[in-house]
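Now, the feature entries from Swiss-Prot:
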MUTAGEN   Glu7 to Ala  Restores the acetylation activity of the NatA complex
MUTAGEN   Phe27 to Ala  Abolishes N-alpha-acetyltransferase activity
MUTAGEN   Pro28 to Ala  Strongly decreased N-alpha-acetyltransferase activity
MUTAGEN   Val29 to Ala  Strongly decreased N-alpha-acetyltransferase activity
BINDING   Tyr31, Met75, Tyr138, Tyr139, Lys140, Arg141  substrate binding site
MUTAGEN   Phe35 to Ala  Abolishes N-alpha-acetyltransferase activity
MUTAGEN   Asp53 to Ala  Restores the acetylation activity of the NatA complex
MUTAGEN   Met75 to Ala  Reduces N-alpha-acetyltransferase activity
BINDING   Leu77, Gly78, Cys79, Leu80, Ala81, Pro82, Tyr83, Arg84, Arg85, Leu86, Gly87, Ile88, Gly89, Thr90  acetyl-CoA binding site
MUTAGEN   Arg84 to Ala  Strongly decreased N-alpha-acetyltransferase activity
ACT_SITE  His112  active site
BINDING   Asn117, Glu118, Ser119, Ala120, Ile121, Asp122, Phe123, Tyr124, Arg125, Lys126  CoA binding site
MUTAGEN   Tyr124 to Phe  Strongly decreased N-alpha-acetyltransferase activity. Impaired sister chromatid cohesion during mitosis
Amino acid sequence: MKGSRIELGDVTPHNIKQLKRLNQVIFPVSYNDKFYKDVLEVGELAKLAYFNDIAVGAVCCRVDHSQNQKRLYIMTLGCLAPYRRLGIGTKMLNHVLNICEKDGTFDNIYLHVQISNESAIDFYRKFGFEIIETKKNYYKRIEPADAHVLQKNLKVPSGQNADVQKTDN
């Protein structure tokens with residue numbers, strides 16, 4: 001598809017219904033109104049993906065402070081089936097990875113993936129994510145209900161925390 005354009009755009013109150021519709025089609029789970037209200041607050045951590053000006057996918061993340069770490073949680077990252085394998089998911093994930101890299105304070109990025117979603121697991125593994133645990137009955141009303149937790153550890157940029165050693169002079 002030479003000449004096709006993939007662009008990321010902001011999620012706004014004017015296009016939140018597009019995001020809602022995409023998520024209904026892409027994911028086997030439904031998201032409540034609080035999810036969409038929160039998405040409007042995260043700025044660059046939520047993006048719609050456009051293929052030749054058509055909204056075909058989205059990524060939605062949040063900052064999560066847990067386990068004494070600053071973590072980025074990918075709540076959703078998905079693309080309509082006819083537009084998969086065109087680099088759209090890669091563009092969305094790279095956007096998120098770049099935010100974490102520029103910020104420099106994230107310990108890791110993580111997400112949940114249904115255990116049967118092999119293509120998603122393979123996709124994230126290409127970017128250095130690893131399965132760190134499996135949660136039984138994570139999903140309600142879908143089968144299989146179990147989810148893998150995939151995580152990518154982020155290194156602290158060199159130079160940061162380098163001069164922390166105390167010396168007694």
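Here the Cβ of each residue, glycine as well, is placed from N, Cα and C on the backbone.
Here the features listed in Swiss-Prot are placed on the structure.
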residue: Val29; record: mutagenesis position; CB count, 10 Å: 14
residue: Tyr31; record: substrate binding site; CB count, 10 Å: 17
residue: Phe35; record: mutagenesis position; CB count, 10 Å: 16
residue: Met75; record: mutagenesis position; CB count, 10 Å: 19
residue: Leu77; record: acetyl-CoA binding site; CB count, 10 Å: 24
residue: Ala81; record: acetyl-CoA binding site; CB count, 10 Å: 10
residue: Gly87; record: acetyl-CoA binding site; CB count, 10 Å: 16
residue: Ile121; record: CoA binding site; CB count, 10 Å: 16
residue: Tyr124; record: mutagenesis position; CB count, 10 Å: 25
residue: Arg125; record: CoA binding site; CB count, 10 Å: 13
For Lys140 (substrate binding site), the same-chain residues 6+ apart in sequence with C-beta under 8 angstroms from its C-beta are Val29
Out of Arg84, Arg85, His112, Arg141, the listed recorded positions, fewest other Cβ atoms within 10 Å surround the Cβ of Arg141
Least crowded of the recorded positions Phe27, Tyr138, counting other Cβ atoms within 10 Å of each Cβ, is Phe27
Not counting Asn117, Glu118, Ser119, Ala120, Ile121, Asp122, Phe123, Tyr124, Arg125, Lys126, residues with a CB within 8 A of the CB centroid of the CoA site are Val113
The rounded CA-CA distance in Å from Ile121 (CoA binding site) to His112 (active site) is 10
Phe27 (mutagenesis position) falls, by DSSP collapsed to helix, strand or coil, into coil
Rounding to whole Å, the Cα atoms of Phe35 (mutagenesis position) and Leu77 (acetyl-CoA binding site) are apart by 14
Reading the DSSP string in three states, the entry for Ser119 (CoA binding site) is helix
By a three-class reduction of DSSP, Leu77 (acetyl-CoA binding site) is assigned strand
The number of other Cβ atoms within 10 Å of the Cβ of Cys79 (acetyl-CoA binding site), counted over all protein chains shown, is 22
Of all C-alpha pairs drawn from the substrate-binding set Tyr31, Met75, Tyr138, Tyr139, Lys140, Arg141, the farthest apart lie at a distance in Å of 18
